[in-house]
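Novice: As listed in Swiss-Prot for this protein:
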- Met93 to Val: In clone 1 (VARIANT)
- Ile105 to Ala: In clone 11 (VARIANT)
- Ile128 to Val: In clone 11 (VARIANT)
- Gly142 to Ala: In clone 11 (VARIANT)
Amino acid sequence: MISKILCLSLLVAAVVADQVDVKDCANNEIKKVMVDGCHGSDPCIIHRGKPFTLEALFDANQNTKTAKIEIKASLDGLEIDVPGIDTNACHFMKCPLVKGQQYDIKYTWNVPKIAPKSENVVVTVKLIGDNGVLACAIATHGKIRD
């Protein structure tokens, strides 16, 4: 019975957070990006007023004591900084980072209820270290809905 529950839990976890297709906008440091409820190159639906979880596996390209998260969204061609995010990446992964080592960051934030609906959302996420960009990914298949 316990093994059946464990198998079901693993299956649900695999369905909820699947790897998504992203474009690397740095030097191929990003190894994998997973977003709750999003799969491959299918459009990723972001719901206003709901939490949104992003997890990324990347290789550090530098030694750094600190790391900052920068998230920008392009809504129908208009680029904005995503409001209300905690920009200290060290709150979501262990710092300092060592060049050449692989790290996992899991970040959750609430999408503002006032976010405009859009069927054409491009999200750019950058991790910035003491010496510049650590990793960068662009997701091009987003939609914002209720």
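Backbone N, Cα and C define each Cβ position, glycine as well.
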Novice: Consider the variant positions Ile105, Ile128, Gly142 and say which one has the Cα lying nearest the Cα of Met93 (variant position).
Specialist: Ile105
Novice: Taking the Cα atoms as reference points, how far is Ile105 (variant position) from Ile128 (variant position) in Å?
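Specialist: Distance between the two Cα atoms comes out at 13 Å.
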Novice: List the Cα distance (Å, whole number) between Ile128 (variant position) and Gly142 (variant position).
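Specialist: So the alpha carbons of Ile128 (variant position) and Gly142 (variant position) sit roughly 23 Å from each other.
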Novice: Give me the long-range Cβ neighbours of Gly142 (variant position): same chain, 6+ apart, Cβ under 8 Å, in sequence order.
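Specialist: Looking at Cβ-Cβ distances below 8 Å from Gly142 (variant position), excluding near sequence neighbours, one finds Pro43, Cys44, Ile45, Ile46, Ala73, Ser118, Asn120, Val121, Val122, Val123.
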